[in-house]
Amino acid sequence: MSEITLGKYLFERLKQVNVNTVFGLPGDFNLSLLDKIYEVEGMRWAGNANELNAAYAADGYARIKGMSCIITTFGVGELSALNGIAGSYAEHVGVLHVVGVPSISAQAKQLLLHHTLGNGDFTVFHRMSANISETTAMITDIATAPAEIDRCIRTTYVTQRPVYLGLPANLVDLNVPAKLLQTPIDMSLKPNDAESEKEVIDTILALVKDAKNPVILADACCSRHDVKAETKKLIDLTQFPAFVTPMGKGSIDEQHPRYGGVYVGTLSKPEVKEAVESADLILSVGALLSDFNTGSFSYSYKTKNIVEFHSDHMKIRNATFPGVQMKFVLQKLLTTIADAAKGYKPVAVPARTPANAAVPASTPLKQEWMWNQLGNFLQEGDVVIAETGTSAFGINQTTFPNNTYGISQVLWGSIGFTTGATLGAAFAAEEIDPKKRVILFIGDGSLQLTVQEISTMIRWGLKPYLFVLNNDGYTIEKLIHGPKAQYNEIQGWDHLSLLPTFGAKDYETHRVATTGEWDKLTQDKSFNDNSKIRMIEIMLPVFDAPQNLVEQAKLTAATNAKQ
């Protein structure tokens with residue numbers, strides 16, 4: 001076969017970079033393209049309930065496998081996906097957004113086509129996406145199309161940001177040389193400038209050598225930009241106390257003897273706050289300093305000796321080194337840092353949160369107890385997904401087993417995100433290891449935005465655990481403003497009827513209202529095996545919330561009220 005269609009070329013390239021499931025919806029401008037996915041063995045078209053959920057699913061898949069792809073149709077389809085794409089941009093997640101667009105001739109003639117604004121402007125939606133994309137491409141020439149596809153795939157992966165790729169309907173059936181597939185896409189990072197890199201490393205080593213009370217703080221981009229292994233080795237070699245931010249949950253092993261807890265500024269446990277803020281050197285890996293990630297910007301370091309490791313630059317104290325990538329800096333540091341740190345005398349890390357005290361089995365379930373107890377149910381390798389709201393804050397109180405994947409959307413915070421993200425993560429987990437468990441915690445309010453995607457989970461035989469926290473409405477909003485306001489109320493649903501309503505045949509449902517019911521269920525051997533999809537409704541008091549969320553809500557309300 002000397003030639004293949006451009007559409008097939010796209011899917012072959014995606015398969016080569018380990019993207020095996022593609023998300024999205026069919027539309028008349030992408031139908032011919034979608035035909036080609038079935039020509040590539042090992043590729044799967046998920047077929048979502050709507051484009052927003054598809055974007056969320058692509059985000060969840062990419063967080064596990066490194067990048068993903070969503071395909072939508074021109075105008076109506078692509079715009080429905082943009083909230084999800086914006087979230088991926090904000091949170092550094094590599095999603096390739098492929099849009100089937102009208103033929104080149106139709107665009108040239110400015111035909112008054114459906115799905116347009118009726119003004120002959122076929123570039124308007126492309127322009128809308130540009131500000132939430134690392135780069136964009138609109139294919140117009142079949143001769144350069146393969147190179148453009150390769151560039152878009154590489155950029156998606158390397159930058160961990162969304163990329164927009166427009167494919168006109170008349171080009172996807174045209175042929176390109178098949179031999180192009182024999183040359184893999186270069187997915188490697190370009191080397192750092194040697195002189196700048198040496199200056200950075202020498203400066204860090206000098207700071208490490210002088211430090212008496214250093215700490216390591218792992219944040220979101222530690223996971224997103226693939227330096228988890230380097231960060232773990234950094235902890236092993238130096239024995240510095242290591243902490244995570246809320247967005248960094250899962251980026252380092254929380255069973256490591258040098259793990260000290262979650263740092264969230266003033267919302268941290270007092271001993272964690274003191275340990276981090278009294279440090280004389282902070283090695284901050286992959287920081288994303290958003291309000292909910294920092295306790296409303298309440299970091300209060302006593303030292304100026306802060307080293308920030310970023311994907312595309314380094315910052316040491318007040319000096320910034322553009323273009324110096326943390327991946328290479330960390331790799332080179334690991335060859336010499338043990339010697340620089342040999343004078344360090346390890347200090348004790350903050351004690352782990354003690355186990356819950358024994359209570360009568362009839363005790364009503366509350367969030368503080370539940371999140372602390374959850375660690376007993378989790379297993380090494382689990383994917384734990386926490387929805388914006390009480391779940392995203394409560395999960396900070398749970399100590400993860402090693403090699404746990406943590407997914408939340410602390411920065412973008414689009415409620416309902418995690419239903420779609422769970423679908424994407426479940427596809428990714430199945431491709432890695434069918435026994436890998438995917439566990440969702442979502443509020444009853446958030447679920448109502450994106451519940452349709454449960455039907456896609458059922459369609460594909462995926463087996464996540466769906467924990468629905470039923471506290472009768474939008475609790476996080478109630479805590480911020482309007483505790484009794486009608487706009488924070490929702491219609492109650494019969495959650496345990498949802499799985500059969502969506503057509504599930506092999507499933508389980510449970511309702512848990514007491515500590516005894518929680519322990520009995522989570523300790524059950526068969527329940528711990530991900531043999532079927534499960535929905536577990538957790539009955540909670542209306543205003544019950546993790547204490548750190550209560551405090552964050554006060555800070556957010558104060559910020560909103562400032563003139």
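We count from 1, first residue shown onward.
Each residue, glycine too, has its Cβ placed from N, Cα and C.
According to Swiss-Prot, the protein has these features:
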- Asp28, His115, Glu477: pyruvate 1 binding site (BINDING)
- Tyr157, Arg224: pyruvate 2 binding site (BINDING)
- Asp291 to Asn: In PDC1-8; reduces catalytic activity to 10% but retains autoregulatory activity (MUTAGEN)
- Thr390, Gly413, Ser414, Ile415, Gly445, Ser446, Asn471, Asp472, Gly473, Tyr474, Thr475, Ile476: thiamine diphosphate binding site (BINDING)
- Asp444, Asn471, Gly473: Mg(2+) binding site (BINDING)
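Among the binding-site residues listed (Tyr157, Arg224, Ser414, Gly445), Ser414 has its Cα nearest to the Cα of His115 (pyruvate 1 binding site). Candidate binding-site residues: Asp28, Asp444. Fewest other C-beta atoms within 10 angstroms, Asp28. Secondary structure at Gly445 (thiamine diphosphate binding site), as computed by DSSP, is helix. For the pair Ser414 (thiamine diphosphate binding site) and Tyr157 (pyruvate 2 binding site), the Cα-Cα distance reads 23 Å. The shortest Cα-Cα distance between Asn471 (thiamine diphosphate binding site) and any of the binding-site residues Asp28, Tyr157, Arg224, Asp444 is the one to Asp444. Here the C-alpha separation of Asp444 (Mg(2+) binding site) and Arg224 (pyruvate 2 binding site) works out to 29 Å. Taking every protein chain shown into account, His115, Arg224 are the binding-site residues, and of these the Cβ with the most other Cβ atoms within 10 Å belongs to Arg224. Within 10 Å of the C-beta of Gly445 (thiamine diphosphate binding site) we count 24 further C-beta atoms, all protein chains included.
DSSP gives Tyr157 (pyruvate 2 binding site) a helix state. Of all Cβ atoms in the shown protein chains, 22 besides its own fall within 10 Å of the Cβ of Tyr157 (pyruvate 2 binding site). The separation of Asp28 (pyruvate 1 binding site) from Arg224 (pyruvate 2 binding site), Cα to Cα, is 34 Å. Around the Cβ of Ser414 (thiamine diphosphate binding site), the number of neighbouring Cβ atoms within 10 Å comes to 22. Annotation note: Asp28 (pyruvate 1 binding site) sits in a coil segment as assigned by DSSP.
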